[in-house]
Amino acid sequence: MATPWSGYLDDVSAKFDTGVDNLQTQVTEALDKLAAKPSDPALLAAYQSKLSEYNLYRNAQSNTVKVFKDIDAAIIQNFR
């Protein structure tokens, strides 16, 4: 059985995945509270805040991967 490859990007990804678990839990909890009292503006604001924080975190993860992809592509291009 082959051993899965592990490298720097895997470590970076794992750190993002660990952080996003907590944020996902917070978003879910805020949504559950909002669903119980949909007319409460404080709960709506809390949900929007948590969702925005989650989106920012995921965007950072996506941008990090894209930067490394671009760097790798530039390195490969320089060898041609």
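Placement of Cβ uses the backbone N, Cα and C atoms for every residue, glycine included.
Just so you know, the substitutions we noted aren't modelled in this structure.
As a published mutagenesis entry, F16 to A appears in Swiss-Prot alongside the note: Can only secrete early substrates such as InvJ/ScpT, PrgJ/SctI and PrgI/SctF. Can polymerize into filaments in vitro, but not in vivo. Cannot enter cultured epithelial cells. Secondary structure at F16 (mutagenesis position), as computed by DSSP, is helix. All protein chains included, F16 (mutagenesis position) registers 15 other Cβ atoms within 10 Å of its own Cβ.
Swiss-Prot gives this note for the published mutagenesis Q26 to A: Non-invasive phenotype. When Cβ atoms from all protein chains are considered, those within 10 Å of Q26 (mutagenesis position) total 17, not counting its own.
Experimental mutagenesis at this site is recorded by Swiss-Prot as Q26 to E, annotated: Has wild-type invasiveness. Classification of Q26 (mutagenesis position) by DSSP places it within a helix.
Quoted from Swiss-Prot, the note attached to the mutagenesis of V67 to A states: Shows a specific deficiency in the secretion of the translocase SipB/SctE. Shows fully assembled needle complexes. Is able to invade cultured epithelial cells. Cβ neighbours within 10 Å of V67 (mutagenesis position), excluding its own Cβ and spanning all shown chains: 10.
Swiss-Prot documents Q77 to R as a published mutagenesis change and attaches the note Cannot secrete the translocases SipB/SctE and SipC/SctB. Shows increased secretion of SptP. Retains the ability to assemble needle complexes, but is not able to invade cultured epithelial cells. Proximity of Q77 (mutagenesis position) to non-local residues of its own chain (separation of 6 or more, Cβ distance below 8 Å) is seen for none. Classification of Q77 (mutagenesis position) by DSSP places it within a helix.
Quoted from Swiss-Prot for the published mutagenesis Q77 to E: Can secrete only early substrates.
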